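Reading through the C-alpha cells given below for one structure.
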Amino acid sequence: MFKQLILLALAAVFLLINISSAEPAAEPNANAEPLAEASAEPRIKIGLFDQLSKLG
C-alpha cells in the first residue's frame, strides 16, 4: 500500500508539471504563426520585383 501511495503522488506531480508546462507553450505558438505568415509575404513580393527589374 505504501508503494501505491508513492506511485500515486509521483503520477500527480507528473501530471501537474505537464499541465503547467503545456499552457505557456500554447500561447507563443499561436501568436507566432500570424507573424511568420505576415513576414513571408513581403519577401515574396520583393523577390518578384527583383526578378522583374532584372528582366527589364
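For all residues, glycine too, the Cβ spot is worked out from N, Cα and C.
Fair warning: this is a prediction, and the values are worked out from it, not measured in the lab.
Among the sequence features in Swiss-Prot, the mutagenesis site Arg43 to Lys is noted as follows: 5-fold increase in potency and similar order of inhibition potency on different Nav isoforms. No change in potency; when associated with R-342. 3-fold increase in potency; when associated with R-12. 3-fold increase in potency; when associated with R-342 and R-144.
What Swiss-Prot says about the mutagenesis result for Ile44 to Thr is this: Complete loss of potency.
Quoted from Swiss-Prot, the note on the mutagenesis of Ile44 to Phe is: Complete loss of potency.
Where Swiss-Prot documents Lys45 to Ile as a mutagenesis experiment, the accompanying text is: Complete loss of potency; when associated with K-442.
According to Swiss-Prot, the mutagenesis experiment Lys45 to Leu carries the following note: Complete loss of potency.
Record note (Swiss-Prot), mutagenesis Gly47 to Lys: Complete loss of potency; when associated with G-342. The unchanged residue is displayed.
In Swiss-Prot, a published mutagenesis experiment is listed as Gln51 to Asn, annotated 2-fold decrease in potency.
Per Swiss-Prot, mutagenesis Lys54 to Arg is noted as: 5-fold increase in potency (This mutant corresponds to beta-PMTX). 5-fold increase in potency; when associated with R-342. 3-fold increase in potency; when associated with K-1. 3-fold increase in potency; when associated with K-142 and R-342. With a cut-off of 8 Å between CB atoms and residues at least 6 apart in sequence, the same chain places nothing near Lys54 (mutagenesis position). In the three-state DSSP classification, Lys54 (mutagenesis position) falls within a helix.
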